[in-house]
Amino acid sequence: MRKFAYCKVVLATSLVWVLLDMFLLLYFSECNKCEEKQERGLPAGDVLELVQKPHEGPGEMGKPVVIPKEDQEKMKEMFKINQFNLMASEMIALNRSLPDVRLEGCKTKVYPDNLPTTSVVIVFHNEAWSTLLRTVHSVINRSPRHMIEEIVLVDDASERDFLKRPLESYVKKLKVPVHVIRMEQRSGLIRARLKGAAVSRGQVITFLDAHCECTAGWLEPLLARIKHDRRTVVCPIIDVISDDTFEYMAGSDMTYGGFNWKLNFRWYPVPQREMDRRKGDRTLPVRTPTMAGGLFSIDRDYFQEIGTYDAGMDIWGGENLEISFRIWQCGGTLEIVTCSHVGHVFRKATPYTFPGGTGQIINKNNRRLAEVWMDEFKNFFYIISPGVTKVDYGDISSRLGLRRKLQCKPFSWYLENIYPDSQIPRHYFSLGEIRNVETNQCLDNMARKENEKVGIFNCHGMGGNQVFSYTANKEIRTDDLCLDVSKLNGPVTMLKCHHLKGNQLWEYDPVKLTLQHVNSNQCLDKATEEDSQVPSIRDCTGSRSQQWLLRNVTLPEIF
């Protein structure tokens, strides 16, 4: 009898599981039908229907989405809306699975239980429903609940209806408090973030862009660094989400933030000195001279103490370098935490328009940061970008007062101690155009890349591509590239500056006006008939075609 009773229990249990499986199968089948009927970009049904999709669906584990050939034209049209593959994004679950891309040593790290709480501030303007909500769900699903104080969504005057009441209704159902704050008029990223920070309540503010995906274990290492030192500002490794396929690709832990001559943020290899400081342990945070600006965490009170953002800046652009300089020069630390990974959709073009034009806004913002933080080195930037000096940059007295109040260090200290491998040469003999006496043409990098030939073109006096520096190391430099000659008669190419002299060593004679390549013993010459857009290098003759005028060659060295 006992055996028979036992069998009945087993059969009954099995029947329950079979019925449950059938119910779930029917449930998700109906859910998928609902999604097929819903308006593009808008959810249908309740939260469970929206979020739960089988994990073998499109884009799961970060795999690329393939659009069928018959939908390619529609895909291209939809792409224009947000400048990423909106069709692919809408095919992917809002809580899609992602690979764990952390270093193995990161996966076993143990963090304190009493980490500070954070408010996650996300600014959006006409963002796609799928990318915005995927950002929100990734924060909720991959963060310890007790560490998330709230999520603050700041709407920078979006015009799309589904980002109004439907969004507010949706986020009310989530298990984490989500507040939607509306800007009364288009204000830009900087002021919208300031609004979000002002209403936040967490001990830490974490800023994210509206098209991100957080991965497993992303938050704890960020908060742990701030708990260790509240003056530490931390960024995750920014992984790449393809704007074409939404494939998730791990970012490198061997790059950090810098900037070029035009004050554009750039990624550069982590230098050996930083590897030595960490004793080769790649799981330790990297001290970075600058941050990309889209994703970072900062102690809420410290954010106020160091002056938040410069509210005199407009929309977007330059604010990331401004806050980076300020953090370092005023006693803080800026790190990339290599055990934290957050994906970001990198677009090739922006879908947004800016009042007054993008260039005018960025010039104003860069002028403000240069005037407040770069001391005498601002003149280097102005020679590169003379148009910046023509913009009205507003009143900076409060920012200069902040610098005095915080007793911040000079920019020369920053270059020497934080960013000694900066592309700005600290010692140089000339900066500006290099003009050929005979042809009246100037050297021009033509916006070409490494390993390409340097160009020569009519002088335009607008800086930019025609600015070269003859450095104290006797290099002819354009940003991080130096003129290099590896064989007799050229060509003259642009290679990464290595500071080892050799093929990048040039001797300028201020009397003869010649630029002699020391290794080949030949002189820089005008272009030839065979190639009229590149300078040549030939045996030195002293002819006018080998004479060059270096702009500002009498400038004293900057120390």
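Cβ coordinates are placed from backbone N, Cα and C, and glycine is handled just like the others.
None of the noted substitutions appears here; every position holds its original residue.
Note: HIS125 (mutagenesis position) has non-local neighbours ASP155, ASP156, ALA157, SER158, ARG186, TYR352, i.e. same-chain residues 6+ apart with C-beta under 8 A of its own C-beta. Secondary structure at HIS125 (mutagenesis position), as computed by DSSP, is coil. HIS125 to Gln appears in Swiss-Prot as a published mutagenesis result, with the remark: Induces a strong decrease in activity.
Record note (Swiss-Prot) on the mutagenesis of HIS125 to Phe: No effect.
GLU150 (mutagenesis position) carries a strand DSSP state (E or B). Packing around GLU150 (mutagenesis position) is summarised by its Cβ count: 17 other Cβ atoms lie within 10 angstroms of its Cβ, all protein chains included. Among the mutagenesis entries in Swiss-Prot is GLU150 to Gln, noted as: No effect.
There are 22 other Cβ atoms within 10 Å of the Cβ belonging to ASP155 (mutagenesis position). While the structure shown retains the original residue, Swiss-Prot records the mutagenesis experiment ASP155 to Asn with this note: No effect; specificity not affected.
Per Swiss-Prot, substrate binding site is recorded for ASP156, ARG186, TRP316, ARG347, TYR352, and the stated evidence type is similarity to another entry.
Where Swiss-Prot documents ASP209 to Asn, Ala or Glu as a mutagenesis experiment, the accompanying text is: Loss of enzyme activity. Cβ neighbour count for ASP209 (mutagenesis position) (all protein chains, 10 Å cutoff from its Cβ): 20.
Shown in sequence order, ASP209, HIS211, CYS212, ILE238, ASP239, VAL240, ILE241, GLY294, LEU295 are the residues of the chain, 6+ apart in sequence, with a C-beta less than 8 angstroms from the C-beta of HIS344 (Mn(2+) binding site). The Mn(2+) binding site feature in Swiss-Prot is assigned to ASP209, HIS211, HIS344; the stated evidence is experimental evidence.
According to Swiss-Prot, the mutagenesis experiment HIS341 to Ala, Leu, Val, Lys or Arg carries the annotation: Little or no effect. When secondary structure is read from DSSP and collapsed to three states, HIS341 (mutagenesis position) falls in the strand class.
Taking the Cβ of ASP375 (mutagenesis position) as reference, residues of its chain lying under 8 Å away and at least six apart in sequence are, in sequence order, PRO410, PHE411, SER412. Quoting Swiss-Prot on the mutagenesis of ASP375 to Ala or Asn: Little or no effect.
According to Swiss-Prot, the feature domain 'Ricin B-type lectin' maps to 429-551, an assignment based on sequence analysis. If you average pLDDT over the domain 'Ricin B-type lectin' (429-551) in this model, you get 93.
One mutagenesis experiment catalogued in Swiss-Prot, ASP444 to His, is accompanied by this note: Induces a decrease in activity. Every protein chain shown contributes to the tally, and the Cβ of ASP444 (mutagenesis position) ends up with 25 other Cβ atoms within 10 Å. Under the three-state DSSP scheme, ASP444 (mutagenesis position) falls in the strand class.
Long-range Cβ contacts of GLY455 (mutagenesis position) within its own chain (separation 6+, distance under 8 Å): LEU443, ASP444, ASN445, MET446, ARG448, GLN533, VAL534, PRO535. For GLY455 to Val, Swiss-Prot lists a mutagenesis experiment annotated as follows: Induces a slight decrease in activity.
HIS460 to Lys or Asn appears in Swiss-Prot as a mutagenesis experiment; the accompanying note says: Induces a slight decrease in activity. The Cβ of HIS460 (mutagenesis position) lies under 8 Å from the Cβ of CYS442, GLN466, each of these being in the same chain and 6 or more residues away along the sequence.
Here Swiss-Prot describes ASN465 to Ala as a published mutagenesis experiment; the accompanying note says: Little or no effect. Induces a slight decrease in activity; when associated with A-466. When secondary structure is read from DSSP and collapsed to three states, ASN465 (mutagenesis position) falls in the helix class.
According to Swiss-Prot, the mutagenesis experiment GLN466 to Ala carries the following note: Little or no effect. Induces a slight decrease in activity; when associated with A-465.
When secondary structure is read from DSSP and collapsed to three states, GLY455 (mutagenesis position) falls in the strand class. In the set GLU150, TRP316, ARG347, none of the recorded positions has a C-alpha within 10 Å of the C-alpha of HIS341 (mutagenesis position). Of all the binding-site residues listed (TRP316, TYR352), TYR352 has the fewest other CB atoms within 10 A of its CB. Fewest other C-beta atoms within 10 Å: among the recorded positions ARG186, HIS211, HIS341, ARG347, that description fits ARG347.
When the neighbouring Cβ atoms lying within 10 Å are counted for each of the mutagenesis positions (ASN465, GLN466), the highest count belongs to GLN466. Across the domain 'Ricin B-type lectin' (429-551), the DSSP tally of helix, strand and coil residues reads 9 helix, 53 strand, 61 coil. The secondary structure of ASP209 (mutagenesis position), as reduced to three states from DSSP, is coil rather than helix or strand.
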